[in-house]
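Scroll down for the structure; my scribbles are underneath it.
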Amino acid sequence: MMELQVIRIFRLVVAFVLCLCIFIRSASSATKGFESIACCADSNYTDPKTTLTYTTDHIWFSDKRSCRQIPEILFSHRSNKNVRKFEIYEGKRCYNLPTVKDQVYLIRGIFPFDSLNSSFYVSIGVTELGELRSSRLEDLEIEGVFRATKDYIDFCLLKEDVNPFISQIELRPLPEEYLHGFGTSVLKLISRNNLGDTNDDIRFPDDQNDRIWKRKETSTPTSALPLSFNVSNVDLKDSVTPPLQVLQTALTHPERLEFVHDGLETDDYEYSVFLHFLELNGTVRAGQRVFDIYLNNEIKKEKFDVLAGGSKNSYTALNISANGSLNITLVKASGSEFGPLLNAYEILQARSWIEETNQKDLEVIQKMREELLLHNQENEALESWSGDPCMIFPWKGITCDDSTGSSIITKLDLSSNNLKGAIPSIVTKMTNLQILNLSHNQFDMLFPSFPPSSLLISLDLSYNDLSGWLPESIISLPHLKSLYFGCNPSMSDEDTTKLNSSLINTDYGRCKAKKPKFGQVFVIGAITSGSLLITLAVGILFFCRYRHKSITLEGFGKTYPMATNIIFSLPSKDDFFIKSVSVKPFTLEYIEQATEQYKTLIGEGGFGSVYRGTLDDGQEVAVKVRSSTSTQGTREFDNELNLLSAIQHENLVPLLGYCNEYDQQILVYPFMSNGSLLDRLYGEASKRKILDWPTRLSIALGAARGLAYLHTFPGRSVIHRDVKSSNILLDQSMCAKVADFGFSKYAPQEGDSYVSLEVRGTAGYLDPEYYKTQQLSEKSDVFSFGVVLLEIVSGREPLNIKRPRIEWSLVEWAKPYIRASKVDEIVDPGIKGGYHAEALWRVVEVALQCLEPYSTYRPCMVDIVRELEDALIIENNASEYMKSIDSLGGSNRYSIVMDKRALPSTTSTAESTITTQTLSHPQPR
C-alpha cells in the first residue's frame with residue numbers, strides 16, 4: 001500500500017515537472033528574439049505586468065554619470081525608473097542590437113518627459129525614423145518596423161537642440177505581412193488603436209508580438225456605438241491579426257465611421273493602413289453588414305463584407321500617399337442592413353531605407369575600434385565612435401565619400417588622441433583609404449604592410465614611439481605622395497634611399513624640432529603667460545587712467561560709454577577680466593518670487609533651463625538657471641560673471657543681474673518679446689508671418705555688429721563659440737541681440753603657452769577647422785555666422801535629415817547653386833520678388849567667404865559689418881526709389897528681380913577686403 005502511494009506521488013511530481021518544462025519552453029518560444037533593455041537599471045529584472053525580462057544597458061554604456069532618475073510623477077506606469085542622458089556636443093549615440101538577417105522586426109524606444117520643446121532625432125541604422133519633440137508632460141514613444149540586413153541593427157539617438165535621452169528599448173520579431181509591398185522600407189508607427197475599449201493598453205502576453213494597442217475614441221461627426229462581446233472559439237489564422245482581447249470590442253454606426261489623423265508630416269509619404277475586423281453580433285450573416293472603405297476620400301474597398309470569406313474575422317492592408325493628414329472612412333453600402341464596424345487599426349508611414357557604409361569598411365573600422373580600446377579604455381574619441389562611421393554624423397576623424405550607392409571611408413585622422421599600443425594591422429584592409437594620419441600619439445608598434453593595391457596617398461606616423469625600420473611595402477606604395485615618420489625616437493632614419501621617388505612631401509624620418517617634455521612646456525608656458533599678463537594688466541591700468549571714458553568702435557559710427565567704475569582682476573593664468581559693478585545681485589527668494597517658483601519654462605540653452613519672470617518694477621525677464629549636471633564651480637561662475645557684466649552693446653543681450661546662493665547659479669536677462677531668429681525664419685512664428693527681406697538684412701547687420709564688438713573687445717577678443725540663429729534674439733523693435741555667452745572664451749594671443757579648449761558648438765554650425773584642430777579663433781564664429789546668413793537667405797535649417805540626403809546640410813546644398821550664380825534656387829520662397837538683387841548678392845557672397853574651409857581665407861567680423869551695411873544701404877535706397885515710382889503710378893519693383901550684372905556700381909561706405917563681384921580663388925587674410 002505504501003509503495004502505491006510513493007508511486008502516485010512520484011508520478012505527480014514527474015507530471016508537475018513536465019508541465020513546468022512545457023510552460024517554460026512555451027514561454028521561451030513566445031519571447032524568442034525579444035530584446036528588452038532598461039537604460040541605467042542597476043541590474044536585470046522582470047517586469048511584473050508583461051513578465052518580460054529587461055536587461056541593463058551597461059554592456060553598451062557603462063558610465064553611470066549619464067544616468068538620471070525619472071521624476072516620480074512620470075514613472076507610475078513604467079517598470080524602469082531611470083533614464084540615460086547623453087551629454088554630447090554633437091553626433092550620435094547608438095545601441096547595437098542582435099538580429100537575424102531577413103527577419104522582420106519591431107523596434108520601440110521609450111523616452112520620459114525631459115523638458116518642454118526639447119528635440120532630437122532617432123534612426124534605425126542610418127534611416128531617420130523621426131524627430132522626438134517634447135511639448136506636453138508625458139512620455140514619448142517611437143516605433144519602427146524594418147527587415148534586418150545583417151546580424152545586428154543600430155538604434156541611434158541624434159543630437160539636435162538638446163542632449164538626447166532614453167529609458168527603454170524593445171526589439172520584437174514581427175510577421176512578414178507587415179512589409180508586404182514595402183520590402184526595402186522602414187515603417188514608422190503613426191497609430192495603433194484598440195476601438196471600443198475603455199481599459200488599459202493591451203500588449204504582451206496577450207499580444208504575442210508585443211504590439212501595444214491603445215484605446216481611441218472615434219472622431220466621427222455622430223456618436224459611434226461601442227460594441228463588445230465575450231468572444232470564444234474564434235480561430236485567428238492570420239499572424240498580423242490582433243489578439244482576442246483587442247478584437248472583442250469594436251465601434252459601429254448605422255451609417256458611417258470616420259477616423260481623422262491630422263498633424264502628419266507635410267511632405268508626401270506612402271502610408272500602410274491595416275484594418276482589423278471581427279463580427280461581434282452573432283445574428284449578423286454574410287451580406288448583411290457591407291460597407292465601402294475610403295482613405296482620404298479615395299475609395300479603396302467596395303462592398304467589403306467581414307463574413308464573406310466564411311470566417312468571423314478578417315483584415316485588410318491598404319496603401320495610400322498622403323500629405324499632412326489621413327482620414328479613414330467606412331460608409332454603409334447601399335442595400336446593407338447593418339452599418340460599418342471596426343475593431344482595431346494601424347497606420348504606418350513608409351520611409352526609404354538608406355544604404356549604410358560599405359560593409360567591408362564598416363567591419364574593418366569596427367574591428368579597429370575594438371583593438372584600440374584594448375589599450376585605450378575610456379578614450380574620448382573612441383567612445384564617441386557609435387553606430388555607422390559615415391552616416392548620419394560621421395565619426396570624429398573619419399571622412400567618407402559616396403561610391404555606388406554606399407559610403408566608403410577615404411580619410412582616417414586619429415592624430416593627437418593620446419593613443420597607445422600597437423597600430424591595428426587591420427587598418428591595411430581599408431581598401432578605399434587615401435589619407436591616414438596617426439601622428440602625435442604614443443603608438444609603439446607598426447603594422448606589418450600595406451597591400452600593393454592600396455590607394456593610400458598620404459601617411460603620417462610622426463611623433464609616436466615606433467621603432468625599427470619603415471616596411472618596404474609602405475615605402476613603395478604606388479600612389480603615395482606624402483610620408484612623415486619623423487620624431488619616433490627609436491625608429492631608424494638612416495636608409496632613406498629606398499623612398500619612393502614620386503613622394504612630394506616627406507620629412508625623411510627626421511625630427512625637425514625636438515619635442516619638448518611636458519614639464520618644460522608647462523614651466524616655460526607658465527612663465528611666459530604670467531609675464532605677459534602682468535605687463536598687460538599694468539598697461540591697461542595706465543591706459544584706462546588717462547584715456548577718455550568712452551571708446552569708438554571703427555565701422556560702427558557710434559560711441560559706446562565705458563563703465564565709470566571698473567575693477568581689474570587676474571582670476572586665472574591665461575585670462576584677465578574687466579568687471580562692471582552695475583550688475584545687480586538677487587537673492588534666491590526674490591528669483592523664486594519673480595518666476596512664481598519657476599512656473600513658466602520658455603526654453604533650454606547651453607547654460608541650463610530658462611524661465612520667464614517679472615521683476616518688482618514690472619520688467620519681464622528671462623531667468624537662466626544652471627543645469628544641475630554642470631560641473632562648473634563658484635570660481636568659474638564668478639569669472640563668467642566678470643565677462644558678462646563687462647560687455648555692453650546694443651546688439652548684445654545685457655546681463656541685468658545674478659544669483660549665487662545655496663549652490664544655485666542664476667543669470668537674469670531682459671525678456672525678448674519677439675523670440676529668436678530661428679523661430680521667425682522656420683519656427684512656429686514663421687507660420688504666422690513671414691519675415692521680409694529688409695528686416696532679415698537689418699537683423700543680420702545687428703548680429704554682425706554684436707559679434708564684431710565681442711571680437712574687438714578692449715584688451716582681448718571674446719569668442720562666442722555657439723553662434724546660431726536660436727542665439728540671436730529679437731526685442732520688441734525687431735533689433736537683433738546676440739545671446740547665450742555661457743560658452744564664450746577669451747581668444748588665444750601670441751605668447752599663450754598652449755590652447756586647450758573643449759570643442760563646443762552646435763551641429764550644422766561648427767567650424768570644420770576648429771573641430772579638427774581644436775584651435776579656437778574668432779574665425780570659428782565667422783564660419784557659424786556664415787551659416788546664419790544662409791539661413792536668413794533660404795529660410796532653411798542648417799541641418800535637416802528629414803530632407804533628401806543631398807539637402808541634409810544647408811551649406812553643402814547651397815554652395816553649388818551660389819558658385820553657379822543660381823542664387824534664386826536657394827532663396828526663401830516667402831521673400832522671392834521682395835528683395836534687391838545686388839543687396840542679396842552682397843549677403844550671399846559674404847556668407848560664402850565666411851564658409852571657407854580654412855580660416856585664413858575668411859573675413860573678420862568688422863569687414864562683414866561693412867559689407868552688410870553696404871547691402872542695407874542698397875536695399876533701402878532701392879526701396880525709397882520704388883516708393884517714389886509707386887507714388888507716380890509705377891509698378892512695384894518686387895515684380896522683377898534685377899540681374900546683378902546690369903546694376904550700376906554703388907559707393908561703398910568703407911573700403912572692404914571682401915570681393916563682391918567675382919568668386920575667384922580666395923587669398924589668405
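Note that the numbers count up from 1, one per residue, in the order the chain is shown.
From the backbone N, Cα and C atoms, a Cβ is placed for every residue, glycine too.
At each noted position, the model has the original residue.
Remember, predicted model here, so these are calculated numbers, not experimental data.
Counting every protein chain shown, 23 other Cβ atoms lie within 10 Å of the Cβ of ASP722 (active site, proton acceptor). The active site, proton acceptor annotation in Swiss-Prot covers ASP722 and rests on sequence analysis.
Classification of GLY608 (ATP binding site) by DSSP places it within a strand. Per Swiss-Prot, the feature ATP binding site maps to ILE602, GLY603, GLU604, GLY605, GLY606, PHE607, GLY608, SER609, VAL610, LYS624; the stated evidence is sequence analysis.
Along the domain 'Protein kinase' (596-873), the predicted structure has mean pLDDT 85. The feature domain 'Protein kinase' is assigned by Swiss-Prot to 596-873.
One mutagenesis experiment named in Swiss-Prot is GLY795 to Glu, and its note says In dmi2-4/NN1/R38; loss of nodulation, but no effect on mycorrhizal infection. On its own chain, GLY795 (mutagenesis position) has LEU681, TYR682, SER686, ASP828, PRO829, GLY830, ILE831 as residues at least 6 apart in sequence with a Cβ closer than 8 Å to its own Cβ.
Reported as a whole number, the C-alpha separation between GLU604 (ATP binding site) and ASP722 (active site, proton acceptor) equals 14 Å. Between the binding-site residues ILE602, VAL610, the minimum number of other C-beta atoms within 10 Å of a residue's C-beta occurs at ILE602.
Comparing ILE602 (ATP binding site) with ASP722 (active site, proton acceptor), their Cα atoms are 19 Å apart once rounded. With a 10 A radius on its CB, GLY608 (ATP binding site) counts 18 other CB atoms from all the protein chains.
Under the DSSP three-state reduction, ASP722 (active site, proton acceptor) is assigned to coil, being neither helix nor strand. Secondary structure at GLY795 (mutagenesis position), taken from DSSP and collapsed to helix, strand or coil, is coil.
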